[in-house]
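> The structure is given below, and queries will be raised subsequently.
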Amino acid sequence: MSEPAGDVRQNPCGSKACRRLFGPVDSEQLSRDCDALMAGCIQEARERWNFDFVTETPLEGDFAWERVRGLGLPKLYLPTGPRRGRDELGGGRRPGTSPALLQGTAEEDHVDLSLSCTLVPRSGEQAEGSPGGPGDSQGRKRRQTSMTDFYHSKRRLIFSKRKP
């Protein structure tokens, strides 16, 4: 079942498997479709939440938006450095934090999200398994669960008419 030497196809993507099932991709049409879909989603969210997510301003409507004090953004989310506000992909502008939202935040409002981890060696007494300790169940193997562990098995009763 080998193909003849003249019918060998060249893989256009090199060694990777690559198929175009529906023809070439029109990138301009794709970007227009994505932009239209995004605009529709933004408009739907704007009408639902009475908030303009593009300019980050509240709108008149069912909801009354107010600033929550003391919940400032962590430093992780604030833009820093010479590439401030630049997208890593393509160099376009990415949405930054609005000055209206950051107004009134101070250094003490930021939450410190740093964590530290230290390894603690086990002592010989705990490794042997003290009663009630975490090493108590290490020696036993767990059996594999089956369907009957979750559902009780029942016998099906079949009533048939007896012949006279």
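Along the chain as shown, the residues are counted starting at 1.
Glycine is no exception: its Cβ is also placed from the backbone N, Cα and C atoms.
Dumping what Swiss-Prot says about this protein:
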- THR80 to Ala: Abolishes UV radiation-induced phosphorylation and subsequent degradation (MUTAGEN)
- SER114 to Glu: Phosphomimetic mutant, increases ubiquitination by the DCX(DTL) complex (MUTAGEN)
- THR145 to Ala: Reduces phosphorylation by Akt; no change in interaction with PCNA, CDK2 or CDK4; no change in subcellular location (MUTAGEN)
- THR145 to Asp: No interaction with PCNA; 59% inhibition of CDK2 binding; modest inhibition of CDK4 binding; no change in subcellular location (MUTAGEN)
- SER146 to Asp: Reduces interaction with PCNA (MUTAGEN)
- SER146 to Ala: No change in interaction with PCNA. Abolishes UV radiation-induced phosphorylation and subsequent degradation (MUTAGEN)
- LYS154 to Ala: Loss of interaction with TRIM39 (MUTAGEN)
> Pop the Cα-Cα gap between LYS154 (mutagenesis position) and THR145 (mutagenesis position) into the table, whole Å please.
18
> Relative to the Cβ of THR80 (mutagenesis position), which residues of the same chain, six or more apart in sequence, are found under 8 Å away?
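In sequence order there is nothing to list, since no residue at least 6 apart has its Cβ under 8 Å from THR80 (mutagenesis position).
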> How long is the line from the C-alpha of SER146 (mutagenesis position) to the C-alpha of LYS154 (mutagenesis position), rounded to the nearest angstrom?
15
> Excluding near sequence neighbours, so keeping only residues 6 or more apart in the same chain, what lies with its CB under 8 A of LYS154 (mutagenesis position)?
none
> Once the chains shown are all counted, how many other Cβ atoms turn up within 10 Å of the Cβ of THR145 (mutagenesis position)?
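Within a 10 Å radius of the Cβ of THR145 (mutagenesis position) lie 8 other Cβ atoms.
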